[in-house]
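Notes to accompany the following structure.
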Amino acid sequence: MVSVEFLQELPKCEHHLHLEGTLEPDLLFPLAKRNDIILPEGFPKSVEELNEKYKKFRDLQDFLDYYYIGTNVLISEQDFFDLAWAYFKKVHKQGLVHAEVFYDPQSHTSRGISIETVTKGFQRACDKAFSEFGITSKLIMCLLRHIEPEECLKTIEEATPFIKDGTISALGLDSAEKPFPPHLFVECYGKAASLNKDLKLTAHAGEEGPAQFVSDALDLLQVTRIDHGINSQYDEELLDRLSRDQTMLTICPLSNVKLQVVQSVSELPLQKFLDRDVPFSLNSDDPAYFGGYILDVYTQVSKDFPHWDHETWGRIAKNAIKGSWCDDKRKNGLLSRVDEVVTKYSH
């Protein structure tokens, strides 16, 4: 098994991180107080109680119920900045070099908070992460799939200035997967893509939904990346396609265990994806709720796949860099750093 020191030093990219999912209990309660938010009856009353609840979710919906309550404490641009900045401070110490992060404006606009407030707060934190830590980042605006597509089209309208000027680098699709297949959002994706030819497209698919949802996201939504995608393992033709096109899956091992998608990280088809040359990155998803940030994810995977050597981990890190949406100069610099770290620890 490789050392934690090696995993920490390995340059890491994160592509599946919900900023609202980094809301730790020790920030949630102070923000509730700052903004005079009364948490619902029956909600845990202390950091300790809430941490206990986060240790055991029944399924995706049980988690989402808590997740959406948590978002209610975020009101001002400063709140959104504080949230994202807390994330960047943590992951900087863990060897993160590039982050492409999700946010859910509809969780906030539905409460009367403007998309400008949310986006500007998060973007300020991204700017500071670059100036202070050298971390490059991109914002991915997600549509909530449990919201009517007509409402999602309105969200895209509201976000138009940020899509056109590149503040929003990509469009994503999240929330409860099974009842809301990709075909419902064809018009939304087409509309967003028409606003900026450089807008990247991704979608959550194949987590609780079938492999067919992955194929549909590729065919109908024209995405070039799949978030989760682990159920692709059951479709041999799809695996061939993902390998041929080098379509990256953004896999979230701790999340998959916490939400009972699998019982342990060792059950994930990571070795199969490596063997089939299907590129993937390892990510923390909603780390405040799922018990670990990026280095915790890498460390747990290394325990469950102890036969992976330095070269294998170097390959995983390189696939994450190659699948990122940063420019070639940045990619080449990071790829060289991976080689340096692998060489350092292999001798």
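Going from the start of the chain as shown, residues are counted 1 onward.
Cβ atoms are placed via backbone N, Cα and C, with glycine included.
For D285 (Zn(2+) binding site), the number of other Cβ atoms no farther than 10 Å from its own Cβ, over all displayed protein chains, is 29. Annotation note: D285 (Zn(2+) binding site) sits in a strand segment as assigned by DSSP. Taken from Swiss-Prot, the feature Zn(2+) binding site covers H16, H18, H204, D285, and the record attributes it to sequence analysis.
For the published mutagenesis I69 to T, Swiss-Prot gives the following note: In aah1-2; impairs AAH1 degradation during postdiauxic growth and leads to weak interaction with SAF1. Sequence-distant contacts of I69 (mutagenesis position), defined as residues of its own chain at least six apart whose C-beta falls under 8 angstroms from its C-beta, comprise L39, P40, F43.
Note: N72 (mutagenesis position) has non-local neighbours I37, L39, R111, i.e. same-chain residues 6+ apart with C-beta under 8 A of its own C-beta. According to its DSSP assignment, N72 (mutagenesis position) is coil. Here the residue is the original one, while Swiss-Prot reports the published mutagenesis N72 to K with the comment In aah1-3; impairs AAH1 degradation during postdiauxic growth and leads to weak interaction with SAF1.
Secondary structure at E207 (active site, proton donor), taken from DSSP and collapsed to helix, strand or coil, is coil. Cβ environment of E207 (active site, proton donor): L60, E177, D227, H228, G229, I230, N231, N256, V261 lie under 8 Å away, each six or more residues apart in the same chain. Per Swiss-Prot, active site, proton donor is recorded for E207.
According to Swiss-Prot, the mutagenesis experiment D219 to G carries the annotation: In aah1-4; impairs AAH1 degradation during postdiauxic growth and leads to weak interaction with SAF1. DSSP classifies D219 (mutagenesis position) as helix under the three-state reduction.
Sequence-distant neighbours of E237 (mutagenesis position) (same chain, 6+ residues apart, CB-CB distance under 8 A): none. According to DSSP, E237 (mutagenesis position) sits within a helical segment. For the mutagenesis of E237 to V, Swiss-Prot gives this note: In aah1-6; impairs AAH1 degradation during postdiauxic growth and leads to weak interaction with SAF1. The structure shown keeps the original residue.
Shown in sequence order, H18, E20, G21, T22, F63, Y67, S255 are the residues of the chain, 6+ apart in sequence, with a C-beta less than 8 angstroms from the C-beta of D286 (substrate binding site). Taken from Swiss-Prot, the feature substrate binding site covers D286, and the record attributes it to sequence analysis.
Taking Cβ-Cβ distances under 8 Å and a sequence gap of 6 or more within the same chain, K329 (mutagenesis position) has no neighbours at all. Listed in Swiss-Prot is the mutagenesis experiment K329 to E, annotated as follows: In aah1-7; impairs AAH1 degradation during postdiauxic growth.
Around H204 (Zn(2+) binding site), the same-chain residues at least 6 positions away in sequence with a Cβ under 8 Å from its Cβ are R145, G172, L173, D174, S175, E177, D227, H228. Within 8 A of the CB centroid of the Zn(2+) site residues H16, H18, H204, D285, the other residues of that chain are L17, G21, F102, D174, D227, H228, T250, C252, S255, N283, D286. D219 (mutagenesis position) and D285 (Zn(2+) binding site) are 25 Å apart (CA-CA, integer value). The Cβ of H16 (Zn(2+) binding site) has F102, D227, H228, T250, I251, C252, S281, N283, S284, D285 as same-chain neighbours under 8 Å, each 6 or more residues away in sequence. Residue density at H18 (Zn(2+) binding site): 25 other Cβ atoms are found within 10 A of its Cβ, drawing on all protein chains shown. All protein chains considered, the CB of D219 (mutagenesis position) has 12 other CB atoms within 10 Å.
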